[in-house]
Amino acid sequence: MGGKWSKSSVVGWPTVRERMRRAEPAADGVGAASRDLEKHGAITSSNTAATNAACAWLEAQEEEEVGFPVTPQVPLRPMTYKAAVDLSHFLKEKGGLEGLIHSQRRQDILDLWIYHTQGYFPDWQNYTPGPGVRYPLTFGWCYKLVPVEPDKVEEANKGENTSLLHPVSLHGMDDPEREVLEWRFDSRLAFHHVARELHPEYFKNC
């Protein structure tokens, strides 16, 4: 008895059911919108551009010319522990992030690229406050931000070919502590959630 919905062989349902069964939890340290995605499979009305900084930032990117479509080409999902570890190792293997001077603009470009190609909502790449080493809040992300030695900053700014807009020339203007930071890979961060130990207050709602 029953119509088309009584059959488990409805086109694609077994695949969807299996995907739901295997859905990984969001990694510790992701933002509120990613928690929504984990819990409800979508971003709810409690996280809008008016109430959530990551949602507002993403909406603003849609109005800017960023070089690639902002709408993801894959389903929207929260960053998971496994995905953060895999992404860290992928970027280490491909090169380009290790030792790169951090700026908010560069982080935005990385977040948008990952959002566009992988569908991970861009509220996962957050770090502990400074001064000193900034550890990732998202467990599994193996890149920390490390202050660059002042003499290396000075050395990088010598000569006439220095770009005044290069992040190293901005002398930490992006950073509340005025430190020049660089991304540094640390495989131990896949096993040791340093941010949670240093700042348990950030994880009360996790």
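Backbone N, Cα and C atoms are what each Cβ position is placed from, and that goes for glycine too.
Keep in mind that this is a model prediction, so the values were computed, not measured.
Quoted from Swiss-Prot, the note on the mutagenesis of Met20 to Ala is: Amost complete loss of Nef-induced MHC-I down-regulation.
Quoting Swiss-Prot on the mutagenesis of Met20 to Arg: Amost complete loss of Nef-induced MHC-I down-regulation.
Record note (Swiss-Prot) on the mutagenesis of Thr71 to Arg: Increases infectivity by a factor of three.
Quoted from Swiss-Prot, the note on mutagenesis experiment Pro72 to Ala is: Complete loss of binding to HCK SH3 domain and altered viral growth; when associated with P-76. No effect on Nef-induced CD4 down-regulation.
Taking the Cβ of Pro75 (mutagenesis position) as centre and 10 Å as the limit, one finds 10 other Cβ atoms among all the protein chains shown. Record note (Swiss-Prot), mutagenesis Pro75 to Ala: Complete loss of binding to HCK SH3 domain and altered viral growth; when associated with P-73. No effect on Nef-induced CD4 down-regulation. The unchanged residue is displayed.
Sequence-distant neighbours of Pro147 (mutagenesis position) (same chain, 6+ residues apart, CB-CB distance under 8 A): Gly130, Pro131, Gly132, Val133, Glu179, Val180, Leu181. Listed in Swiss-Prot is the mutagenesis experiment Pro147 to Ala, annotated as follows: Complete loss of binding to HCK SH3 domain and altered viral growth. No effect on Nef-induced CD4 down-modulation.
Reduced to three states, the DSSP call for Pro150 (mutagenesis position) is helix. Taking Cβ-Cβ distances under 8 Å and a sequence separation of 6 or more, Pro150 (mutagenesis position) has no neighbours in its chain. In Swiss-Prot, a published mutagenesis experiment is listed as Pro150 to Ala, annotated No effect.
Quoted from Swiss-Prot for the published natural variant Val11 to Ile: In strain: Clone pNL4-3.
Among the natural variants that Swiss-Prot reports, Thr15 to Ala is described with the note: In strain: Clone pNL4-3.
Swiss-Prot lists Ala33 to Val among its natural variants, and the accompanying note reads: In strain: Clone pNL4-3.
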Is it possible to get the count of other C-beta atoms within 10 angstroms of the C-beta of Ala33 (variant position)? 26
Residue pair Pro75 (mutagenesis position), Ala33 (variant position) - Cα distance, angstrom, rounded: 15
